[in-house]
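Going by Swiss-Prot, these are the annotated features:
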{"type": "ACT_SITE", "residues": "Y128", "note": "active site, proton donor/acceptor"}
{"type": "BINDING", "residues": "G10, Q11, V12, D30, D39, F40, A63, H64, T65, Y128, K132", "note": "NADH binding site"}
{"type": "BINDING", "residues": "Q11, V12, D39, F40, A63, H64, T65, Y102, Y128, K132", "note": "NADPH binding site"}
{"type": "BINDING", "residues": "T104, D105, W153", "note": "dTDP-beta-L-rhamnose binding site"}
{"type": "MUTAGEN", "residues": "V67 to A", "note": "Significantly reduces enzyme activity"}
{"type": "MUTAGEN", "residues": "D68 to A", "note": "Slightly reduces enzyme activity"}
{"type": "MUTAGEN", "residues": "T104 to A", "note": "Loss of activity"}
{"type": "MUTAGEN", "residues": "Y128 to F", "note": "Loss of activity"}
{"type": "MUTAGEN", "residues": "W153 to A", "note": "Loss of activity"}
Amino acid sequence: MNILLFGKTGQVGWELQRSLAPVGNLIALDVHSKEFCGDFSNPKGVAETVRKLRPDVIVNAAAHTAVDKAESEPELAQLLNATSVEAIAKAANETGAWVVHYSTDYVFPGTGDIPWQETDATSPLNVYGKTKLAGEKALQDNCPKHLIFRTSWVYAGKGNNFAKTMLRLAKERQTLSVINDQYGAPTGAELLADCTAHAIRVALNKPEVAGLYHLVAGGTTTWHDYAALVFDEARKAGITLALTELNAVPTSAYPTPASRPGNSRLNTEKFQRNFDLILPQWELGVKRMLTEMFTTTTI
């Protein structure tokens, strides 16, 4: 089996390079790839890549994910998150390939306190959410052999993340204020990548599982409680923090160009049922990532 991965150097793409390697012959591309186009600002180019390589499975981890920046560059966000997805979907349909694509809880309005189901009405609050929803629809309309995974609060050990930012600030400051009225489940790129590899194998044998799924870690937290766990684990690991006071504040305390949903909870029952997997509680992945951070020596 031949697998084509777009967005290989992002948080999820990096982990997909690992998880997909045993599943098939993997060709991984990003915006800088030379031999084949992996640049999502070039829809014709990425579609041509699909037609040239004729993979069995395409995994798209490329996207415009700068939520606030998208507000000031909606055309670019639309190009990366929807137009190029449509181009790939059409090329995949011509060649008979499966397409795996990642979307977001930002397609919902973020109201209430009940986990969103795949069948719930969408109503994005910002440009990022609108363009990701357009990408979903483009794939659904043009390539029936698809898996769309909506996820949320994604983190990875590689690169910057919320935990690293909180730890840096906690070493510098005695007081921190963190938002406590946004709810979701921190979801590791590692978990997404492993679930994707499994789902691909299932889909190839059971094509009827094609469709839209919610995929996040188990449980729910707030950014404030997420930060509190990070600090607790750091202190257990013997890391000295200047922090003595952690305050809980509303979203309104930190105005941003793009509106954020208050309710990012996603119901994952459909995914767990169709792919026969159990999604672990969010704390498990975060603690594992923190342990690796605390024990890694910078050379």
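Heads up, the Cβ atoms here are built off N, Cα and C, so glycines get one too.
Nope, none of those substitutions made it into this model, it's the original residues.
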Candidate with the highest Cβ count within 10 Å, taken from the binding-site residues D39, D105: D105
Rounded inter-Cα distance in Å - D68 (mutagenesis position), G10 (NADH binding site): 18
Nonlocal residues around V67 (mutagenesis position), in sequence order (Cβ under 8 Å, 6 or more apart): Y106, N126, Y128, T256, A258, R260
For D105 (dTDP-beta-L-rhamnose binding site), the one of G10, Q11, T65 that lies nearest, given that the binding-site residues are compared by Cα: T65
Cβ contacts of V12 (NADH binding site) (under 8 Å, same chain, 6 or more positions away): A61, Y102, V154, A156, A189, L192, A193
DTDP-beta-L-rhamnose site, defined by T104, D105, W153: further same-chain residues with Cβ within 8 Å of the Cβ centre: Y106, R150, T151, S152, V154, G184, V216, P261, S264, L266
Residue, out of the recorded positions Q11, T65, T104, whose Cβ gathers the largest set of other Cβ atoms within 10 Å: T104
Separation of alpha carbons, W153 (mutagenesis position) and G10 (NADH binding site) (Å): 15
T104 (mutagenesis position) and W153 (mutagenesis position), distance between Cα atoms, whole Å: 9
Length of the line joining the Cα atoms of K132 (NADH binding site) and Q11 (NADPH binding site), in Å: 17
